[in-house]
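Contents: one structure, followed by commentary.
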Amino acid sequence: MLTLASKLKRDDGLKGSRTAATASDSTRRVSVRDKLLVKEVAELEANLPCTCKVHFPDPNKLHCFQLTVTPDEGYYQGGKFQFETEVPDAYNMVPPKVKCLTKIWHPNITETGEICLSLLREHSIDGTGWAPTRTLKDVVWGLNSLFTDLLNFDDPLNIEAAEHHLRDKEDFRNKVDDYIKRYAR
């Protein structure tokens, strides 16, 4: 699956040889991001939560992938939520960009797909934002946890959803179920 990994190995074997000098720029120049991603994707695939699946539309572009989260407990159980992740060139100094593609009624995800997850913030006052020591595995586990233990009604991005939960938990659950039936199957 990791065709980029085989390219990197091939390029490492060419270093120092005359062939490397004549190789095209595209085979000689591999970004720091891409080298990191080869290792991180392998680690991610080996440690993926059972409620998550990762899909790489183009195995040569590890910096663009889709994540499917299928919660097995809580309000969102039975739903199938799609996320799109793009890892910028400046990775790992900056976090990946993640968007929820599935319309959802959630206090930490807007209906347009914006996500409130501290580790996706480039700068954070409390120190819980992105750091170069974080990996894609942290991002995936964090997104997965937004449906369970990181579900946060006290610091919402979607204030309307949080207030709805505070006002009427049963009606909130009904709206979540309705969104799952309409958008998350």
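Keep in mind that glycine also has a Cβ here, set from the backbone N, Cα and C atoms.
Annotation source Swiss-Prot lists active site, glycyl thioester intermediate at CYS116, citing sequence analysis. The 10 Å shell around the Cβ of CYS116 (mutagenesis position) contains 18 further Cβ atoms across the protein chains shown. Mapped onto three states, the DSSP output places CYS116 (mutagenesis position) in coil.
For 32-185, the entry in Swiss-Prot reads domain 'UBC core', with the evidence type sequence analysis.
Experimental mutagenesis is annotated in Swiss-Prot for CYS116 to Ala, with the remark: Abolished NEDD8 conjugating enzyme activity.
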Grab the pLDDT values for the domain 'UBC core' (32-185) and give me their mean, rounded. 95
